[in-house]
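*Asks:* Sharing a structure with you now.
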Amino acid sequence: MSNRTYADNLFPQQVAEQHEEQMSSGSSPKSNSPSRSISSVEAANSRIHIGWMATTLDVAENLDRHVATFCTRLGEFKYNFVVYPIGGVVRAFWTPNGSAENHPPVIDLPDVQLRNDLWESYVVGKISPWIDCDSSDPAFASLSEEHLLKELSYICYLGLQTMAIELTRISSPRTAAILKKWIWTRNSRFTVWVQLPSAIEKCKDYDAFTIEHVDLWTIWADFRKNCGNFSGVYFQVALTISSELPDELTELKLVDRWKAEPLAAFVIESGLFISGRNGEASIPSAHINLLKHLWTTDALRIVLRATTDTFKYNTSIKSEYSQALRHAVRNVNYRSRPDVGEGSNDSTHYLNVIEYKDVLQAPLQPLSENLDSGVYNTFEQDQIKYDVYGEAVVGALKDLGADGRKTVVIYLLGGGRGPIGTKILKSEREYNNTFRQGQESLKVKLYIVEKNPNAIVTLKYMNVRTWKRRVTIIESDMRSLPGIAKDRGFEQPDIIVSELLGSFGDNELSPECLDGVTGFLKPTTISIPQKYTSYVKPIMSTHIHQTIKAQSIPYLSRAIPSHGRGEPELDEDEMWIQKYPQGHVRNNMDQIYVVYLSKYIPLAETTKPVFTFEHPNFMNSSNERSDSIEFVMDRNADLMGFAGYFDLQLYKTVMLSIEPSTHTPGMVSWFPAVIPLRDQLRVGEGDRISLKIDRKVDNTGVWYEWHVEKKKTNGESVSTPIQNPNGESYYMRM
């Protein structure tokens, strides 16, 4: 007697055995042998999930009581799941006729015909398509609301993990209001797929004469907003793809918007398939390109919806559909990954940046907080950055050494655990080998200034073990260096070297730190870096916006200091607590973050510069700044904020950059900064947006304040609130 379950029947036994054999043997998937090709196909069968949507064409007698058999047959055709009407097909495909006696059939989809775990894993419950809560007929709208609630309740009863609801209108405020209340107030966490029509012209309320600036994306974005912008983990969108692709699914800048949305699935209509060379079902190239472009992860789902009854008399067509769909996308996600295997020198190999995708990180504040060994260790993995620093030091030594001098005094300001110190001493050797052969060597006299007492332990060890006691180590805040140097009789520097930059350039207070040593410098002292500039670019990312807004503070972390001006204090119970008078959500949204951006798109082709600082600052120029940066929007979108970058001129033409167009190849020391808005701002094609940003300074710290002004094409202006006033949420202490 067989011990196989329904789940096992989704794939033939031999496939599972082949997969187990491959996994146990540990064989490489790179072989091009026929057996490996078969294995890759079977791996795609389990890795890429293709579902079948039950339609009127599937209706058979007592189908609602034979769901297990229906699913098992689909499994034989390589379908991993089914999208099935939650009330059953009899109820789902009922046709209202306007009669008062005409009532929809009751929900009649018995739960005991499948194990609970199979309902959860293999069935997506679809809301009956006749339900229209936004109908112009008040009675039918009310009836629809009543039965939508019944079907939502039954989804919870069955314990389904996912449900689908198909929008048939451009505007569905009443449907959104019902869903909004349900998802926000019920303790039920199923995922909602909001299925869009294949084209805006398919909407019941479409009117070519009155509809302007509306497309499929705006239908989704408005519905998402009307549902309270619920978490994209549980509230997602499904695109319907038919034979005719609308312009917004062929024009790249419009297609890209879906990369910034919680895209869950593609509903593929069978009518788009064509006959291939051998007569098998094939997908047109335009549709393949669309799927590949949006296939950012194998967690996406594809659903086949039959629009013709071909599958009833062509028994192989179902398999051909699923095979063609898997073939279209099976290698996309793998090909897009960088090769970081054996022999690769890609920096991402050892930093594992993939783990940081879309993870929010607070910018470091090394001036007010001492870094730990693990942070230093992470920095030190990026050899490319240190190599470029070495190149800059060699360039400066070449210029200074041209007069034949024997000694150059270098101060490393902020030594950390010493990697730049090591690079400076190697640069001395490189300079002498290149430019002083047959002459007296140039000697670097190196001082390292570091305020972190813990890192001083490492620096002293390095001085004995690696640097042969050549370095003078000064344990001090660099801003105290002029006084210390005067007391101890230290020489003035010919070169100062520092690495004090954050993801937005000056946001780790490099200007304030370096200004503190200006009085100790010679008029000819070279600073490495000489100049740095921050840049911004508007971005769209529903995921990042929701992630920032949803942050919460665990009870045991409630006294951890905020990133703002406020400090922890004792409450009435003598317990330490960090208070947020501005509110937790506003506190979250009024900060700058560091993020390895993935689920986002830029809304401008190029960045624009913001703040520039040059060193040494002999003119004692103020470090306060104010700027207005304007961008013209080229599509309808939701602006969530700005990505921030910087570049720095280390010495003359030697540069480091994370600005996208000039990014230093292979360097991963800095991820982009994100400057969020409190709420996503809807922008239209042709709108002008201006980021107004100030860098403010007082006696104890530095902060940014920012807001956006939007000018629409009709001249109407909108301004967002000023964020982070007086540094209440994000304050960089000096």
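Even glycines carry a Cβ here, placed using N, Cα and C.
Modelled residues match the original; the substitutions are not represented.
Got these off Swiss-Prot a minute ago, pasting:
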type	residues	note
ACT_SITE	Glu508	active site, proton donor/acceptor
BINDING	Tyr376, Lys385, Tyr386, Glu450, Asp477, Met478	S-adenosyl-L-methionine binding site
BINDING	Phe379, Glu499, Glu508	protein binding site
DOMAIN	360-706	domain 'SAM-dependent MTase PRMT-type'
MUTAGEN	Phe379 to Met	Significantly elevates methylase activity, and converts PRMT5 to an enzyme catalyzing both symmetric and asymmetric arginine dimethylation
MUTAGEN	Phe379 to Tyr	Abolishes catalytic activity
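Are these features on the surface or tucked inside, and what are their neighbours?
*Replies:* Taking Cβ-Cβ distances under 8 Å and a sequence gap of 6 or more within the same chain, the neighbours of Glu508 (active site, proton donor/acceptor) are Pro363, Leu364, Gln365, Pro366, Leu367, Leu500, Leu501, Gly502, Met732.
DSSP classifies Tyr386 (S-adenosyl-L-methionine binding site) as helix under the three-state reduction.
Proximity of Phe379 (mutagenesis position) to non-local residues of its own chain (separation of 6 or more, Cβ distance below 8 Å) is seen for Gly416, Pro419, Ser669, given in sequence order.
According to its DSSP assignment, Phe379 (mutagenesis position) is helical.
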*Asks:* Applying a 10 Å Cβ distance cut-off over all chains shown, what neighbour count does Tyr376 (S-adenosyl-L-methionine binding site) have?
*Replies:* 17
*Asks:* Which whole-number mean pLDDT does the model give the domain 'SAM-dependent MTase PRMT-type' (360-706)?
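*Replies:* Averaging the confidence scores along the domain 'SAM-dependent MTase PRMT-type' (360-706) gives 95.
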*Asks:* Are there residues of the same chain, six or more positions away from Asp477 (S-adenosyl-L-methionine binding site), whose CB falls under 8 angstroms from its CB, and which are they?
*Replies:* Lys451, Gly516
*Asks:* So if I measure Cβ to Cβ from Glu499 (protein binding site) and keep only same-chain residues at least 6 apart in sequence, which ones fall under 8 Å?
*Replies:* Lys385, Tyr389, Gly414, Gly416, Ile420
*Asks:* What number of additional C-beta atoms lies within 10 angstroms of the C-beta atom of Tyr386 (S-adenosyl-L-methionine binding site)?
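*Replies:* The Cβ of Tyr386 (S-adenosyl-L-methionine binding site) has 18 Cβ neighbours within 10 Å.
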*Asks:* Same chain, not part of Phe379, Glu499, Glu508: whose C-beta falls within 8 angstroms of the C-beta centre of the protein site? Give them in sequence order.
*Replies:* Leu364, Pro366, Gly414, Gly416, Leu500, Leu501, Gly502, Ser669
*Asks:* Taking the residues Tyr376, Lys385, Tyr386, Glu450, Asp477, Met478 listed for S-adenosyl-L-methionine, what is the greatest CA to CA distance in Å, to the nearest whole number?
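*Replies:* Pairwise Cα check on Tyr376, Lys385, Tyr386, Glu450, Asp477, Met478 gives a maximum of 24 Å.
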*Asks:* In sequence order, which residues at least six apart in the same chain have a CB under 8 Å from the CB of Glu450 (S-adenosyl-L-methionine binding site)?
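*Replies:* Listed in sequence order, they are Gly414, Gly415, Gly416, Ile456, Leu459, Ile473, Ile474, Glu475, Ser476.
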*Asks:* In sequence order, which same-chain residues at least six apart have a C-beta under 8 angstroms from Met478 (S-adenosyl-L-methionine binding site)?
*Replies:* Leu413, Gly414, Val449, Lys451, Cys513, Leu514, Gly516, Val517
